[in-house]
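What Swiss-Prot records for this protein:
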- Lys132 to Asp: Loss of interaction with CCM2 and PXN; when associated with D-139; D-172 and D-179 (MUTAGEN)
- Ala135 to Asp: Loss of interaction with CCM2 (MUTAGEN)
- Lys139 to Asp: Loss of interaction with CCM2 and PXN; when associated with D-132; D-172 and D-179 (MUTAGEN)
- Lys172 to Asp: Loss of interaction with CCM2 and PXN; when associated with D-132; D-139 and D-179 (MUTAGEN)
- Ser175 to Asp: Loss of interaction with CCM2 (MUTAGEN)
- Lys179 to Asp: Loss of interaction with CCM2 and PXN; when associated with D-132; D-139 and D-172 (MUTAGEN)
Amino acid sequence: MRMTMEEMKNEAETTSMVSMPLYAVMYPVFNELERVNLSAAQTLRAAFIKAEKENPGLTQDIIMKILEKKSVEVNFTESLLRMAADDVEEYMIERPEPEFQDLNEKARALKQILSKIPDEINDRVRFLQTIKDIASAIKELLDTVNNVFKKYQYQNRRALEHQKKEFVKYSKSFSDTLKTYFKDGKAINVFVSANRLIHQTNLILQTFKTVA
């Protein structure tokens, strides 16, 4: 049975989403290793990137196996969210124009606020303020994306428009998840949705970096 375009997009999203642990967990490890042995770190990084590309989710499987072997009990989704705020070199836009650097800054700000959710979620007053901050950060990021659209012409504008729509879709999904959370109290669903929004934020940067 042939997949619809929407199903293909969803599968592609799931595939790239499952690779989040590569840059959220392993990249900081590689960066630390570079200080000790640059060559070994670069070789290991390249090997992980290649393996993850060929087998999406492999990094997550390896990490989970290590945790299991060491009998470490950890909420992986929550931990991933806490670590996902760091800049990822592969996603950062290198163009020096203020609009592009502003895009980097606004994306960083949103990711940092989202990554604080596990620390804020059990304090209702603080969490409500965090939700307001997230809404403001989302608006600021979208405003910056629109500013770049106005000032620069792109041959591949369709790809940028598509990624912007995806970001808006996941922003709305995050909002819906929050409404449900206040009814059922299931924090894990908020963490999952926040991770997806961080992933979409990175994809916006990646798309601009690719076509800019």
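Glycine is no exception: its Cβ is also placed from the backbone N, Cα and C atoms.
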Nearest-integer angstrom distance between the alpha carbons (Cα) of Ser175 (mutagenesis position) and Ala135 (mutagenesis position): 9
Taking only the CA atoms, the spacing between Lys139 (mutagenesis position) and Lys179 (mutagenesis position), expressed in whole angstrom, is 19
When the number of other CB atoms within 10 A of each residue's CB is tallied over all shown chains, which of the mutagenesis positions Lys172, Lys179 has the maximum? Lys172
Measure the Cβ-based neighbour count of Lys132 (mutagenesis position), defined as the other Cβ atoms within 10 Å of its Cβ. 11
Roughly how many Å separate the Cα of Lys132 (mutagenesis position) from that of Lys179 (mutagenesis position), to the nearest whole number? 13
Taking only the CA atoms, the spacing between Ala135 (mutagenesis position) and Lys172 (mutagenesis position), expressed in whole angstrom, is 10
